[in-house]
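Peer 1: Quick paste from Swiss-Prot:
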MUTAGEN   Trp68 to Tyr  Strong increase of the riboflavin dissociation constant
MUTAGEN   Trp79 to Tyr  No change in riboflavin binding
MUTAGEN   Trp97 to Tyr  No change in riboflavin binding
Amino acid sequence: MSKTRRMVLIAMLAALSTILLLPILQFPLLPGIDFMKVELSIIPVLIGVFTLGLGDGFIILFIRSVLWYLLFNQGPSTWIGVPMNFVALGIFMAIVWFFTKKKFSIKNYTVGIVLATIASVLVMMVLNVFYALPLYRLAAGFDVDKIFAGATHLFNMGSLSVTLNPTYLLTVVLPFNALQYIIFALVFGLIVTVFKKNKVVKFYNA
């Protein structure tokens, strides 16, 4: 693939990924938890990973994240949430790619998806405790500890208060993210199957 064609494909996938961030295309998963919604912007990024390579996939993810800041900035929810999203999705796609880069089979894809989902969910839980929730509490006045009982204060980091809330983590963060990554896996798996069958695009070792 020529350098020009590669750059055009990166730009197109980044643009498509950004379009999928439109609020109208997002949807909640858990009843009563409207502040956490699924967006499918990772799908074009995964297509980039498996057609161009992991490095270009991260470039697409980075461009999408920058455009998210510029086009859909909603204050603290954006500047706190986007870095978390970048880290978790980066881990997810890197693990899936690692297990399928030699051969894209159902077995390898399933193993990759399961391990990637577990890793990404754990990372999101840790980031919620030590990064997101303290910042939301300070910058936006949003304190989940007032909604979900059972929080334990851990320590202070300057003006940030770090707490551990097992109720919120186990009933919201864990199921939401697990379901979200399962949706990503099913949608991308379907796309790979359709693209392979119709020879729309060549995936790595697929």
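Cβ coordinates come from backbone N, Cα and C, glycine included.
Where a substitution is noted, the model still shows the residue that was there originally.
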Peer 1: Which has the fewest other Cβ atoms within 10 Å: Trp68, Trp79, Trp97, the mutagenesis positions listed?
Peer 2: Trp79
Peer 1: For Trp68 (mutagenesis position) and Trp97 (mutagenesis position), determine the Cα separation and express it in whole Å.
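Peer 2: Each residue's Cα considered, Trp68 (mutagenesis position) and Trp97 (mutagenesis position) end up 24 Å apart.
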Peer 1: Tell me the Cα distance separating Trp79 (mutagenesis position) from Trp97 (mutagenesis position), rounded to the nearest angstrom.
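Peer 2: For Trp97 (mutagenesis position) versus Trp79 (mutagenesis position), the Cα atoms are 27 Å apart.
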Peer 1: Does DSSP put Trp97 (mutagenesis position) in a helix, in a strand, or in coil?
Peer 2: helix
